[in-house]
Amino acid sequence: MARIKKRGTTGNAKNFITRTQAIKKLQISLADFRRLCIFKGIYPREPRNKKKANKGSTAPVTFYYSKDIQYLLHEPVLDKFRQHKTFAKKLQKALGRGEVSDAYKLDQHRPKYTLNHIIKERYPTFADALRDLDDPLNMLFLFANMPATDKVSAKVVSEAEKLCNQWLAYVAKERCLKKVFVSIKGVYYQATVKGQEIRWLIPYKFPTNIPTDVDFRIMLTFLEFYSTLVHFVLYKLYNEAGLIYPPIIEKSIGLSGYVLQDKDAPLKKKEEKNDEEGKNLSKKELNKAIKADQEQQENDEQDNNNGESVEDIELDEFTSTKEDSLLQPSKYASSTAELFSKFIFYIGREVPLDILEFCILSCGGKIISEIAIDDLKINDPEAYKKLNLSNITHQIIDRPKILQKVPGRTYVQPQWVFDSINKQELINVNEYAAGETLPPHLSPWGDAGGYDPNKEVEKEDGEAEEDTDEEEEEVEIEDGDEDQEDEEEEEDEDLKAQKELELEAAGVKFSEINEEDKKSHSKKSKGTSNKEADEEKELKKIMMSNKQKKLFKKMQYGIEKKENREKQLTKKKKQLNKKKEQLKKLN
């Protein structure tokens, strides 16, 4: 006889473990367990049968895979957490006894851990790290915009801000930016780095109200892991681009405060110094060299006079042809990389400088801001007088009227920059002039429901009549049965014959009558084809199982919902277009 298996030794009971059991097994606190799970990427699992997994109990419990918890037992960070626990006890005892010097010594030898090995485990290739960079960047930009509080220290905020600026500096330098979208939440950017599309959100720099119900301990744990990952990625990117990491920080604000130096720059400086040292020779050495050259020339002339006369031979002249020279490819592959390379932008004080600065620099443009000129006027008046502003091609403003226009400048609103980047070409400036009503700023990633307003505009004019005809056909087909339709067709033929006789008597051409017949015939053929398709659907439904029918109903519900939404949006658009036309007529 086979042995009877004990209950709870196989299946779900063995594969899953509860959170309390996992904490007991690892011998750490709940807070440390959460931190460890975040670092290692372990998350709760949902067993198919909770009752079996919980050994008969139906109480609400969080489950994890037993193998994941077994994997955590050998983690070096776990050992550091235990060391920190003993360190905290010793420090508390020393402070309780009043031994300040001992407490200070203990604090200096505080156990520290690194997440480098975890980053290498979770992201074996660089492409994996880049693919997972969306969430880390969103988190870093969120904390960079937050004020320092008792929960979030100023050090954390400054570190997040530094990493964000380093990332933006790299994207601007390598010109990786592809898409921009200004929304209510903030500004969405998309860049292509090493073939991977990375999208992140930068919130607006408004005073933020920090909610009380947010657990900042968990968020700070995620931030700790993400900042380590971004450090790794930036180091690799800067090295591959031949730039020094971390970049040198200047006192000036914005991206211009990060000077990106090449690694070869110090070597070039050394070579230049060596050349200068070679040039600074003494006068005596130079005179000796000149005398030696003169003596050599005299000897050569004597040899030429003593030698036999040689016939003068005309040598062929080889001229360099431009046809042989090949066009070198551009350093930047994307079409947006050199979009604004020929332009210099003057940004007014009413426009958000940080957003436009990043966008324009990423597309090869140059910037002069009104705020920087005002600072220069106060701090260095002599440099301000020498400043040349005649090279400015575009001025970005966000005001309804301009009192004084500078000749030679093109005045545009900020949206022109964003729309030009999204369309990857320079858009006509007339629609974006000062005081003009701007066109809608659409998302470059499209609508989640599949609605595309640009396509609808193309279809609106030509297909408006066809849509109404199709609606009438559907109404006609739905009424009546097949027998009634046959009778109607016979009646229609009699009516046609009568109409033809009447039209001939009135003097109408036969070709015009044929055209009308063709239109009516096409309508009927469309109606019959739709009916056949519906019949096929019904037959297919009959062959389906109950499970498949339910799934099909859900699918149809989703499709109908999308279609209704599209219809509502198109109706709204038509109404808006009509109102615009009426206003134009009135004006």
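Placement of Cβ uses the backbone N, Cα and C atoms for every residue, glycine included.
Nothing has been swapped: the model has the original residues at all the noted spots.
Pulled from Swiss-Prot:
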{"type": "DOMAIN", "residues": "335-434", "note": "domain 'BRCT'"}
{"type": "MUTAGEN", "residues": "TRP416 to Arg", "note": "Temperature sensitive; impairs the transition from hyphal to yeast growth on rich yeast-inducing media"}
- Query: Where DSSP helix means H, G or I and strand means E or B, what are the helix, strand and coil counts for the domain 'BRCT' (335-434)?
  - Reply: 38 helix, 14 strand, 48 coil
- Task: Can you check which residues sit near TRP416 (mutagenesis position), meaning Cβ under 8 Å from its Cβ, same chain, 6 or more apart in sequence, and list them in order?
- Result: ILE396, ILE427, VAL429, TYR432
- Task: Kindly state the mean pLDDT of the domain 'BRCT' (335-434) in the predicted structure.
- Result: 88
